[in-house]
Amino acid sequence: MHSTQIPPQQKQKRRLRLTVLAAAASMLAAACVSGDDNNNGNGSNPNTKPANIGTVTINSYNGTTDDLLTAGLGKDGLASATAPLPANPTAPTAAELRRYAIHTNYRAIVDTTASGGYGSLYGPNVDAQGNVTGSDGKVAGVEYLAFSDDGSGQQNVTMLVQIPASFNTSKPCMITATSSGSRGVYGAIATGEWGLKRGCAVAYTDKGTGAAPHDLDTDTVPLIDGTRATRAAAGKNAQFAAPAGATSLADFTAANPHRLAFKHAHSQRNPEKDWGKFTLQAVEFAIWAINDRFGAVSANGTRQRTLDKDRIVVIASSVSNGGGAAVAAAEQDAGGLIDGVAVGEPNLNMPPNTGIVVQRGATPVAASGRTLYDYTTTANLLQHCAARATALTQAPFYTNPATATFFANRCQTLAEKGLVSGANTDEQSASALQALHDAGWEAESDDLHPSLAVFDVAAAISVNYANAYAQASVTDRLCGYSFASTLTDLKPAAIAPAALASMFATGNGVPPQPPVQLINDLDPQHGPYLNLASVSPSTLREDLNYDGANCLRSLLAGSDAAARALQAGQALTLRNGNLRGKPAVIVHGRSDGLLPVNHTSRPYLGLNRQQEGVTSKLSYVEVENAQHFDAFIGLVPGYSNRYVPLHVYLNRALDAVYDNLTAGKALPPSQVLRTTPRGGTLNTPAPALLPSNVPPFAASPAAGNAITVNANAVQVPD
């Protein structure tokens with residue numbers, strides 16, 4: 001890696017001069033082998049494997065029985081709700097887990113219903129130019145799989161490179177697809193689809209997170225391919241093995257059986273601080289893999305680095321946490337690996353006291369630029385109560401008898417604690433909803449609060465990030481929380497062997513997700529108990545563990561050791577806004593209830609302008625009627641009537657950045673994109689999504705749609 005950065009435009013000119021050389025070199029490429037640890041150190045420009053990369057496994061896929069994008073399932077297989085279950089559920093093979101993981105993760109990110117646009121506006125059968133084809137979308141090619149580690153075996157970040165058979169050495173390209181959420185390495189396969197269709201390599205990483213747990217009962221851990229082994233047998237090959245805290249794992253498990261540890265929460269490494277670094281490492285690994293296949297061979301048989309970083313168009317991409325990782329990578333890219341950025345709904349932790357004012361219409365917004373942990377612990381206190389507001393009676397999951405009493409009890413507790421006002425649930429819930437508005441949520445997010453509350457999303461994220469930032473051990477049970485499977489008595493129970501065996505494929509890395517639940521270990525009536533139905537010690541009421549939620553919130557400003565550790569950990573995750581002159585497009589749904597635009601993409605646009613001034617090449621597109629979870633559009637009644645898929649606009653952002661880098665086409669200016677919901681009522685199927693529902697970026701947005709920015713303010717039209 002060079003110590004100085006080559007500007008993207010200079011890299012583009014250099015690529016044009018070297019196209020003929022690259023094409024000639026590709027003719028000398030030798031066949032690929034099934035495994036590779038060769039550091040290729042004997043040539044004049046050897047293709048040296050990065051020092052952080054361990055043993056590499058290479059698998060080839062023929063594009064018929066198996067492939068890179070659909071794992072042999074094809075377009076219809078991905079759309080099917082019937083998962084490709086392993087033949088032996090308690091002992092799945094690596095190939096079965098891969099297929100299952102691709103099916104699960106693709107469907108977790110996009111809406112796979114035909115009426116929602118799958119198969120017509122996006123999906124494996126829609127080609128790179130947007131044409132609907134008769135293809136099943138299978139993509140032949142190879143995968144390179146390895147750990148990135150510091151030698152300790154404690155990091156073991158999964159790296160995966162997909163190189164399609166259509167990779168064009170005359171026009172080499174690559175995108176990153178860092179996993180969203182806390183998912184495993186296939187977590188952003190739906191983002192990778194864009195690259196595979198264009199013949200680009202895709203650089204994936206799980207960024208130090210992952211779906212499969214360390215089961216403390218059996219002391220078994222996941223390996224890189226999702227299969228499991230005992231911790232002793234796995235050794236340094238474990239994808240994750242939980243470190244002990246003040247208490248040994250054996251002693252902890254004897255006193256607290258059936259608990260599970262997850263890598264993001266319990267690795268004690270605060271992986272988020274390194275998401276940018278891991279994404280850059282994925283790019284470096286991908287460059288090595290590309291040359292391992294296509295690099296020229298010297299006279300002594302050494303593979304050369306024919307296609308280096310200056311010859312490959314590299315776009316950092318992904319969504320949610322993966323999108324935030326792409327932005328972090330661009331900010332940290334001192335070596336000029338990345339040429340452009342195209343991300344959706346990114347998680348962006350803003351630094352404090354930037355002085356940036358976010359204004360919507362003629363009015364500054366109530367709050368902006370807070371961190372994920374700040375606003376999510378706020379939601380974790382208020383959202384369950386706000387979900388009962390009578391203004392939301394037509395919202396998805398408003399009517400949910402299983403949780404209505406718990407939500408009302410939370411309202412009562414909040415009123416007693418002075419956090420909301422009102423004499424009854426209706427008044428208290430209206431107060432809670434207003435408090436969310438005051439904390440920076442737009443009114444467009446209102447209809448999302450009931451469903452997000454039912455899914456306990458804010459609690460899941462608050463617990464996960466509290467542990468991660470504080471670098472807490474699973475044995476610490478920070479704020480009295482733990483993770484375990486439960487049975488009908490709602491108490492911790494041994495996880496079913498088949499469920500555990502497939503969690504690499506089925507999990508998202510952030511409980512609760514059945515069969516793993518969030519446990520309140522401090523319930524005074526039941527003992528350790530399902531958090532959602534548990535009793536708080538201070539109220540002796542089933543109020544969704546208010547005490548736990550309040551404890552998590554207090555860590556943000558507290559002064560004890562855990563609070564100080566959390567605050568220090570969070571400080572390592574803040575963005576700086578300097579994209580180093582790279583062309584970039586961020587798309588974000590205005591209705592996002594998980595990562596609100598006022599705390600993420602809107603203020604980041606201002607932060608970037610502070611850092612880069614008028615030379616900034618960042619465009620921000622705010623999409624009306626889009627929210628965070630496209631997969632819910634086809635799954636949760638009421639979403640399809642209200643929301644359009646943001647995935648359409650991520651693909652268009654990638655198109656725009658690619659066209660800018662390769663053809664000099666201007667990026668779309670920052671704008672509000674006015675979409676049209678599909679319509680219909682809560683419990684009736686929405687009409688099919690049409691192109692007219694999701695219009696393209698405007699090359700010259702009307703004045704009423706243009707987003708403007710200077711070093712001190714971001715102005716977003718109503």
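Even glycines carry a Cβ here, placed using N, Cα and C.
Over in Swiss-Prot, the protein carries these features:
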MUTAGEN   S179 to A  Does not affect catalytic activity
MUTAGEN   S317 to A  Does not affect catalytic activity
MUTAGEN   S320 to A  Loss of catalytic activity
ACT_SITE  S320  active site, charge relay system
MUTAGEN   S591 to A  Does not affect catalytic activity
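For the pair formed by S591 (mutagenesis position) and S320 (mutagenesis position), distance between Cα atoms is given as 14 Å, rounded to the nearest Å. Taking the Cβ of S317 (mutagenesis position) as centre and 10 Å as the limit, one finds 31 other Cβ atoms among all the protein chains shown. Compared over the mutagenesis positions S179, S320, S591, the count of CB atoms lying within 10 A of a residue's CB peaks at S179. The secondary structure of S317 (mutagenesis position), as reduced to three states from DSSP, is extended strand. The two recorded residues, S179 (mutagenesis position) and S317 (mutagenesis position), have Cα atoms 10 Å apart.
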